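Undergrad: This structure is in structure tokens; I'll ask about it shortly.
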Amino acid sequence: MGPPEKESKAILKARGLEEEQKSERKMTSPENDSKSIQKDQGPEQEQTSESTMGPPEKESKAILKARGLEEEQKSERKMTSPENDSKSIQKDQGPEQEQTSESTMGPPEKDSKAILKARGLEEEQKSESTMSPSENVSRAILKDSGSEEVEQASERKMTSPENDSKSIQKDQGPEQEQTSETLQSKEEDEVTEADKDNGGDLQDYKAHVIAKFDTSVDLHYDSPEMKLLSDAFKPYQKTFQPHTIILHGRPGVGKSALARSIVLGWAQGKLFQKMSFVIFFSVREIKWTEKSSLAQLIAKECPDSWDLVTKIMSQPERLLFVIDGLDDMDSVLQHDDMTLSRDWKDEQPIYILMYSLLRKALLPQSFLIITTRNTGLEKLKSMVVSPLYILVEGLSASRRSQLVLENISNESDRIQVFHSLIENHQLFDQCQAPSVCSLVCEALQLQKKLGKRCTLPCQTLTGLYATLVFHQLTLKRPSQSALSQEEQITLVGLCMMAAEGVWTMRSVFYDDDLKNYSLKESEILALFHMNILLQVGHNSEQCYVFSHLSLQDFFAALYYVLEGLEEWNQHFCFIENQRSIMEVKRTDDTRLLGMKRFLFGLMNKDILKTLEVLFEYPVIPTVEQKLQHWVSLIAQQVNGTSPMDTLDAFYCLFESQDEEFVGGALKRFQEVWLLINQKMDLKVSSYCLKHCQNLKAIRVDIRDLLSVDNTLELCPVVTVQETQCKPLLMEWWGNFCSVLGSLRNLKELDLGDSILSQRAMKILCLELRNQSCRIQKLTFKSAEVVSGLKHLWKLLFSNQNLKYLNLGNTPMKDDDMKLACEALKHPKCSVETLRLDSCELTIIGYEMISTLLISTTRLKCLSLAKNRVGVKSMISLGNALSSSMCLLQKLILDNCGLTPASCHLLVSALFSNQNLTHLCLSNNSLGTEGVQQLCQFLRNPECALQRLILNHCNIVDDAYGFLAMRLANNTKLTHLSLTMNPVGDGAMKLLCEALKEPTCYLQELELVDCQLTQNCCEDLACMITTTKHLKSLDLGNNALGDKGVITLCEGLKQSSSSLRRLGLGACKLTSNCCEALSLAISCNPHLNSLNLVKNDFSTSGMLKLCSAFQCPVSNLGIIGLWKQEYYARVRRQLEEVEFVKPHVVIDGDWYASDEDDRNWWKN
């Protein structure tokens, strides 16, 4: 059941520009476009799978590209017909894949990836009256020529474009190019005698298929996508042959229409002629819980011909199943007890038959074409064998814009609607489905008609749907705005059915479902002026679907609002079988994303007032506080919250367009991390951040977005001058920066890893120069901001609140350093901390820094980590450090390539320095000689050094003796870190003896990964009971073992132990030491921080520790443990500890807690 290691994914895409042939009233008539498309084989590529309203995972997919131009005809009456978009599809198939045997029960270990690329040059013939330039197409979209059955029923204003004439060249290496006629004749020649033997039965079946689908499908079978689909099952380089094609995409983009076209194409002799039989199953038309054999299912599709069924089963290698809407069966395909059927005569629940076909247990030699929504794609991966994935996308960007704008005559209104449309990329993406595009068009027209009377928000899909649905209800009775009792029953029943469908992953409903919710089709039709619920299916029993899945999500969300009506609860049984609304908060459940956002959108006060009018009762949704609480949980779990969770919450709040509701949800936010990928992310974040009035720190990761402005791509749709189509991206960025500068409690802004153009940096710095900006700490670590540094230097002396600047990993040329130092020396510059880690500093750069150190009295901390400091550079720095005018207190020279010679120069300079209190020399090979020179400095009575970091400095042998001597008689040094040095048990004994001296004032000792064993633990236990000053001891990643910790606990149990922080992470501990450790915790009132991560504790051992954590004597506040590493019983006990002692924090990231400026040299 596990997913394959590699999956073959082909994404058929075609994006076209469309022109509209208008009637004489519009006075336009474009010519037909001719296009040529080349298809060649290319390397494997990765494609991100689309998901509904949610971020996608990156998947390795083969990308099928084609570009085409589309034209549209409009009759004078604007009569509508199904849209026939010309599509071009490319199929990529990658080599070096192994084919799974046809009888294999599971997915192959390696799925081949096929890559067929099509690239076309496009030319647009413009009519004299249409002066817009052609769209710059940057990616490909597969556009279905037809729309799904739902779209055909709901699409009242979709126009039917003409088919473009296209010529396609296929380059397949040594293979010869063939025309469609040659390909077709070749396939016909390959039809075997067995096909001819089927005689009249086969012809009758094909006639039945044609009669069934010919009225609902209109497609040209020589179109590019059909030619490419006809080759989809062909072996690639004789190494891999797909047996399953998966057509996936957003709801409503035309997957079902494409599936029906495939079946019809076979019946008409245009497609898949090597297949003797093609059987079509519509999942929405099948009651999959009923029992049947596969033969009986096929017989329903082949009326009055059981002999034909037998013939079909005799040739499974020439049998193609087309299964439409497999995701409608998701709820039953996920059962753990799924069995497999291998006999086509055995009666099983129909979902078992479908599952067995997917797994190739049933008719393993047959072929499958499956349609599914993007949200169902991940679950499908573990079921299919030898798959080829094809992405189906809907209307192109230009087509969507044209459909929305075609009924807006006023030019200023067109521009306003156009801008609001492209601002909201999620709303615009939803319009890829023709049915949604039609609903949006109707909503916009209704809003225009209502004018000032329309108070509902129009920036969101919730606002548009609310406008459309609620006014469809109220417009029926101008004199009576409220719903009658019967109408209320109908509306609430519809909402309940929609919610039940969302939770159970059902989008198809039957007569029994309508009865369960007191619904009648006639009453639904009478309640709305629009087709909310549509009849679909060709069988005797009708089934129903919402005109689009997003409408089902809307009504499902409305259910949770209506359940708060106490008056209404007397008439209807709410929540009988429904899930709690708090389950909607799970962002990883893609089926809930749409309903969740609509639910937030319905919290808008104007929408709630409209509902009050409809029901004649105050609407005070009980769900409002629950939603605000869910958002506040993100604020409380900063370390465990991903930036995508925060952004998802922001989008939900933005959907409401209600400032009071948003402010209540965000009042607890103090830290935020945002990942900005889309333009709309900026607008949504700006809207929400201005309500985070208690925000203190924000991290923003924004890449690529501000380097290219794609807004103008859609401008040709609007018939205005190009200069009027002003790019809005920088305006949105300016608004975002303005919000950051206006938050009165915001102190830290981290733009690390971001990519900001010169213009973006200019806008940012101008906003941060505002007097209202209170930001003190500004970080650009690893950000690409070099082109805009000149704007940053002006900010340094324009904002006197700025105290900290981090430019780590920013290449600093000498000219940059000159401007930076001039700004830092400015009288109005208040910067106290400057980090220039990995800035590629030169000797000239060091000279300018040295001059800076004696020219400013404000700079207190300087980091030059990961810059090479040679002898000449050290001489310059030494001259500055020895000057009485240098007031620097903290110096970080981590990984600067220091040698004993350069260390000698540094120490000589420090002898004259009475201000330096913090020094970090980590990751420099100082050796014994360098440490000896440092100890001479520590011996100096005027040495003010308090914190010394010597991690990974290759300190060996006698060096520890020198350190021990200096520690024993130094009353100023309080913190020493020797992490990742080979201290060993012998040197540890020397250090312990020094720490026991009353003249040693060391408070913190870091000894992580120092090759210590259990043999030093007796010395450590004795030391911690003797010293009165040591408060923190980190022994992590040392093999102390159970015996060592048991010995150490003897010291912890003593009342004389004043240790407050102890690190025992990754010390090879087991449950054998838990008894002693629990006892030490229970009787030690001083210990408040303990790290136990990466040890091997059993459940019994952890339960002992949990009992000790709850002991009243224990004052532990920070416990380093990963809860998810343990069984449910242990997790519950750890949660009980946090409940009993609310101040206790149990988290595996123990080092994140930076008490007492412990990580000063890292920050």
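The backbone N, Cα and C atoms fix where each Cβ goes, and this holds for glycine too.
Quantities reported herein were computed from a predicted structural model and do not represent experimental measurements.
This is the feature table in Swiss-Prot:
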- GLY249, ARG250, PRO251, GLY252, VAL253, GLY254, LYS255, SER256: ATP binding site (BINDING)
- 243-565: domain 'NACHT' (DOMAIN)
- HIS425 to Cys: Impaired formation of the subcortical maternal complex (SCMC) (MUTAGEN)
- LEU602 to Arg: Impaired formation of the subcortical maternal complex (SCMC) (MUTAGEN)
- LEU910 to Pro: Decreased interaction with TLE6 (MUTAGEN)
- GLU59 to Asp: In strain: 129/Sv and CBA/J (VARIANT)
- GLY94 to Leu: In strain: 129/Sv; requires 2 nucleotide substitutions (VARIANT)
- ARG139 to Lys: In strain: 129/Sv and CBA/J (VARIANT)
- VAL283 to Gly: In strain: A/J (VARIANT)
- LEU308 to Pro: In strain: 129/Sv and CBA/J (VARIANT)
- SER341 to Thr: In strain: A/J (VARIANT)
Undergrad: For GLY249 (ATP binding site), identify the closest of the recorded positions VAL283, SER341, LEU602, LEU910, judging by Cα separation.
TA: VAL283
Undergrad: Rounded to a whole angstrom, what is the C-alpha distance between LEU910 (mutagenesis position) and GLY252 (ATP binding site)?
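TA: GLY252 (ATP binding site) has its Cα 73 Å from the Cα of LEU910 (mutagenesis position).
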Undergrad: Among the recorded positions listed here (VAL283, LEU308, SER341, LEU602), which has the Cα closest to the Cα of GLY252 (ATP binding site)?
TA: VAL283
Undergrad: Compare the Cα of SER256 (ATP binding site) against each of the recorded positions VAL283, LEU308, LEU602 and report the nearest.
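TA: When the Cα distances are compared, VAL283 comes out closest.
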Undergrad: Around LEU308 (variant position), how many other C-beta atoms are within 10 angstroms of its C-beta?
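TA: Cβ-Cβ neighbours of LEU308 (variant position) within 10 Å number 21.
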Undergrad: Here's one to test understanding: among the recorded positions ARG250, VAL253, GLY254, VAL283, LEU308, whose C-alpha is closest in space to the C-alpha of SER341 (variant position)?
TA: VAL283
Undergrad: Work out how many Å separate PRO251 (ATP binding site) and LEU602 (mutagenesis position) at their Cα atoms, rounded off.
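TA: Taking the Cα atoms only, PRO251 (ATP binding site) lies 22 Å from LEU602 (mutagenesis position).
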Undergrad: Say you check the Cα of ARG250 (ATP binding site) against those of the recorded positions VAL283, LEU308, LEU602; which is nearest?
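TA: With Cα distances computed to ARG250 (ATP binding site), the winner among VAL283, LEU308, LEU602 is VAL283.
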Undergrad: What residue among the recorded positions VAL253, LEU910 has the most other CB atoms lying within 10 A of its CB?
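TA: Compared across VAL253, LEU910, the most Cβ atoms within 10 Å surround VAL253.
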Undergrad: In the three-state scheme derived from DSSP, which category covers LEU308 (variant position)?
TA: helix
Undergrad: So, three-state DSSP: helix, strand or coil for LEU910 (mutagenesis position)?
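TA: DSSP call for LEU910 (mutagenesis position): helix.
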Undergrad: Which residues in the same chain, at least 6 apart in sequence, have a Cβ under 8 Å from the Cβ of VAL283 (variant position)?
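TA: Within the chain, VAL283 (variant position) has Cβ neighbours under 8 Å at ILE323, ASP324, GLY325, LEU326, ASP328, MET329, MET354, VAL508.
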Undergrad: If I take every residue in the domain 'NACHT' (243-565) and average their pLDDT values, what number comes out?
TA: 79
Undergrad: Just to be sure I understand the packing, how many Cβ atoms besides its own are within 10 Å of the Cβ of GLY254 (ATP binding site)?
TA: 31
Undergrad: Have a look at the recorded positions (SER256, SER341) and report the one with the fewest Cβ neighbours inside 10 Å.
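TA: So among SER256, SER341, the recorded positions given, the one with the fewest Cβ atoms within 10 Å is SER341.
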Undergrad: Would you mind checking how many other C-beta atoms are within 10 angstroms of the C-beta on GLY249 (ATP binding site)?
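TA: Its Cβ shell of radius 10 Å holds 27 other Cβ atoms.
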